[in-house]
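Trainee: Next up is a structure, given as structure tokens.
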Amino acid sequence: MWSSLFGWTSSNAKNKESPTKAIVRLREHINLLSKKQSHLRTQITNQENEARIFLTKGNKVMAKNALKKKKTIEQLLSKVEGTMESMEQQLFSIESANLNLETMRAMQEGAKAMKTIHSGLDIDKVDETMDEIREQVELGDEISDAISRPLITGANEVDEDELDEELDMLAQENANQETSKIVNNNVNAAPISENKVSLPSVPSNKIKQSENSVKDGEEEEDEEDEDEKALRELQAEMGL
């Protein structure tokens with residue numbers, strides 16, 4: 001009530017906005033100074049170029065005046081750069097302080113939320129709830145064991161020794177069948193191996209003729225190669 005009458009609420013709102021406004025204004029002014037800095041550097045370069053031109057023309061008076069302007073602009077540039085450095089430091093400090101403030105506010109809100117959550121809890125209630133959960137878990141395990149228990153009784157159980165004997169008999173039968181297959185295959189293959197197949201002889205005259213034709217072809221190719229070489233040498237001598 002009293003705070004609203006004396007305007008404390010509005011002042012608190014203004015205090016919250018003041019850091020942000022200060023940061024914005026500082027950044028704007030730093031940008032303005034940065035533009036001024038670039039302009040002054042351009043003027044310094046121009047004055048130096050004018051001094052060089054006047055010297056080449058032999059006009060030392062005008063060259064000296066250009067250098068004086070350059071010195072004046074350099075002094076102004078130094079002041080602008082110093083102001084920029086101070087404002088950048090101030091901006092960094094305000095941003096850091098504002099970040100700390102916002103962090104503190106967030107942590108306070110988190111603490112309030114945790115307090116609200118824990119207001120309806122105490123250690124006794126937690127222990128009681130955990131005991132109930134453990135009981136239900138144990139009950140669930142017992143139910144799972146009961147459901148997964150086999151329904152076969154002792155009267156329906158199979159003799160393991162009897163199963164082993166039957167398995168050995170099946171293995172012996174398989175071995176006998178494989179042996180009989182091997183014997184039958186050997187018996188059927190024996191007559192075929194005894195028969196000899198005679199093949200006709202191959203004439204050798206055609207082979208000799210083909211060899212001679214190949215040699216003749218190679219000799220003709222060698223002669224053609226020599227002719228081509230001679231022709232190329234003649235063309236080279238004639239400059240063709």
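Any Cβ shown, glycine's included, is placed from N, Cα and C.
In case it's useful when we look at the structure, here is the feature table from Swiss-Prot:
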MUTAGEN   W8 to E  Impairs binding to membrane
MUTAGEN   H29 to E  Leads to severe sorting defects; when associated with E-25 and E-36
MUTAGEN   R52 to E  Impairs the formation of protofilaments; when associated with K-90. Also impairs the formation of protofilaments; when associated with E-94. Also impairs the formation of protofilaments; when associated with E-107. Also impairs the formation of protofilaments; when associated with E-114
MUTAGEN   M87 to E  Leads to severe sorting defects
MUTAGEN   Q90 to K  Leads to severe sorting defects. Impairs the formation of protofilaments; when associated with E-52
MUTAGEN   E102 to K  Leads to severe sorting defects; when associated with K-95 and K-109
MUTAGEN   E109 to K  Leads to severe sorting defects; when associated with K-95 and K-102
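Looking at the shown structure, what environment does each listed feature sit in?
Mentor: H29 (mutagenesis position) carries a helical DSSP state (H, G or I).
Annotation note: R52 (mutagenesis position) sits in a helical segment as assigned by DSSP.
Annotation for M87 (mutagenesis position): same-chain Cβ neighbours under 8 Å, separated by at least 6 residues, are L26, H29, I30, L33.
Spatially close to Q90 (mutagenesis position) yet at least six residues away along the chain are L26, judged by Cβ distances under 8 angstroms.
According to DSSP, E102 (mutagenesis position) sits within a helical segment. Cβ contacts within 10 Å of E102 (mutagenesis position), excluding its own Cβ and spanning all protein chains shown: 11.
The Cβ of E109 (mutagenesis position) lies under 8 Å from no Cβ of any same-chain residue at least six residues away in sequence.
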Trainee: Given R52 (mutagenesis position) and E102 (mutagenesis position), what distance in Å do their CA atoms have, once rounded to a whole number?
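Mentor: Rounded to the nearest whole number, the Cα-Cα distance is 56 Å.
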